[in-house]
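S.K.: Pasting the relevant annotations from Swiss-Prot:
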VARIANT   GLY25 to Asp  In strain: ZBMEL377
VARIANT   ALA90 to Thr  In strain: ZBMEL131
VARIANT   GLU95 to Lys  In strain: MEL16 and ZBMEL84
Amino acid sequence: MAGGKAGKDSGKAKAKAVSRSARAGLQFPVGRIHRHLKSRTTSHGRVGATAAVYSAAILEYLTAEVLELAGNASKDLKVKRITPRHLQLAIRGDEELDSLIKATIAGGGVIPHIHKSLIGKKEETVQDPQRKGNVILSQAY
């Protein structure tokens, strides 16, 4: 068949498929995030192509930030495995992440905190006239 389309691609090698994540330089799956965004919209699934890339970049950055802080927390405690406790310490220790992530982390425990009014005053040293030396008073009566 002369003039047909059969020989159109015969001289060229087919280009290898490049994912949108690779094009954007991301590790998170842009295509999967785009699919989830489309399934959760009410306007008949119309989501711009760059919205998925931007969302994937945000999720990747936040994940990297939390994992870095949790890794530092686990390293401070001299263990090699990140646990929910380390994630809790990392998120609650950072002011911006704490305001962003309000979720309760299962198995995360609590953050130690003592209110300033409950902390005792500085110890005062008073000369005791009957004893030789200083006496430490923990509370003023």
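Glycine is no exception: its Cβ is also placed from the backbone N, Cα and C atoms.
Original residues only.
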S.K.: Among all protein chains shown, how many Cβ atoms are found within 10 Å of the Cβ of ALA90 (variant position), not counting that one?
M.R.: 24
S.K.: Fill in the CA-CA distance, GLU95 (variant position) to GLY25 (variant position), as an integer in Å.
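M.R.: GLU95 (variant position) and GLY25 (variant position) have their Cα atoms 29 Å apart.
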S.K.: Can you check what DSSP calls GLY25 (variant position), collapsed to helix, strand or coil?
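M.R.: In the DSSP reduction, GLY25 (variant position) maps to coil.
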S.K.: Where GLY25 (variant position) and ALA90 (variant position) are concerned, what is their Cα separation in Å, rounded?
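M.R.: The Cα atom of GLY25 (variant position) is 26 Å away from the Cα atom of ALA90 (variant position).
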